[in-house]
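Here is what Swiss-Prot says about this protein:
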type	residues	note
DOMAIN	21-138	domain 'Rhodanese'
MUTAGEN	THR168 to Glu	Abolishes threonine phosphorylation; when associated with S-260. No effect on phosphatase activity and MAPK1 binding; when associated with S-260
MUTAGEN	THR168 to Val	Abolishes threonine phosphorylation; when associated with S-260. No effect on phosphatase activity and MAPK1 binding; when associated with S-260
DOMAIN	175-316	domain 'Tyrosine-protein phosphatase'
MUTAGEN	CYS260 to Ser	Loss of phosphatase activity. Increases stability. Enables stable complex formation with active MAPK1. Abolishes threonine phosphorylation; when associated with E-168 or V-168. No effect on phosphatase activity and MAPK1 binding; when associated with E-168 or V-168
ACT_SITE	CYS260	active site, phosphocysteine intermediate
Amino acid sequence: MVNMETCAMDCCVLKALLAERAHKCLILDCRSFFSFSSCSIVGSSNVRLSTIVKRRAKGSMGLEHIVPNEEQRCRLVAGMYEAVVLLDERTSELDMLRKDSTMMLAVNALCRDSRGSSIYFLKGGYETFSAQCPEFCTKNSPPVGLSLPLCANNVPGSADSNCTPCGTPLYDQGGPVEILPFLYLGSAYHASRKDMLDTLGITALINVSANCPNHFEGHFQYKSIPVEDSHKADISSWFNEAIDFIDSVKNSGGRVFVHCQAGISRSATICLAYLMRTNRVKLDEAFEFVKQRRSIISPNFSFMGQLLQFESQVLAPSCSAEAGSPTISVLDRGTSTTTVFNFPVSIPVHSGANSLSYLQNPITTSPSC
């Protein structure tokens, strides 16, 4: 049953609130992370409830899941918001929603736990609001990378003066792509192009390889993750360090470029782990989000398996800050055990990776990236 304290708010009313008293209004967007990241109302926050969290909550969701930002949650509990407005894609009546939908769970939690704030849902959702009030919305089209010349001839700071456009591998074409405003993904070639990095405002690089050089150590901050693109490699033990590094650069106002040799497997894995942890999303959602920006990403079987294990830890209600360094990792450093994952089901095997070509995988993986 819908809580009667929740009323519909027309788009024109929200527009007036944002124009006059935006600091008194908390907007909670209940759409998927992918939809929210592509376009959203200015100043809104995304409510992300995983299937695991929903199932374990049994209809009674804690406020910490609805408003993960601690500062906003404290302001809400203290009654400092006049209005809390929830929205999804296009709902016009709350009675149309399932009881276990993200917005209904959020409505019930807010009506139960908020203090002194009126709870509303936006009539017509983001679809209607963006059509009527586009000036209060942000829209981020999937970046396609830089349109810079492929040849590094005569480019100051270039590490390679002999490249030619002819025969340039696909993974080196174009430029680094924006995953988030402070996070970029690309190849070792891109990492050797100081002009590209400077154009993007890059201040730090994560080098996810054991043999790619750090070309400009006097100019950029570097973080090295010496992992081979191998089914025996343990990349998950580096997730926490990489995530902390990205966050530290972000918090200082900088931008991070993550690369391996081709920008397909190892560096993509790090970006996926970052999205999963910081946005509490499933692997398939993070994968689709990154693939929209760099279509050739293809983490190897083992890395996909480690990401799946990471997903179960990230989305568990009791997950801790140590989730990126599990007590029992998929592959222990230094061991020779091989585990191949037929996404999304893990299959431990004892034969060599080369003998497993018969395994079919809906997500193409690359043997060497």
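Just so you know, glycine gets a Cβ as well, placed from its N, Cα and C.
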**Report entry** Protein Cβ atoms within 10 Å of CYS260 (mutagenesis position), excluding its own
**Finding:** 29
Report task. Please work out the mean pLDDT for the residues of the domain 'Rhodanese' (21-138). Result -> 88
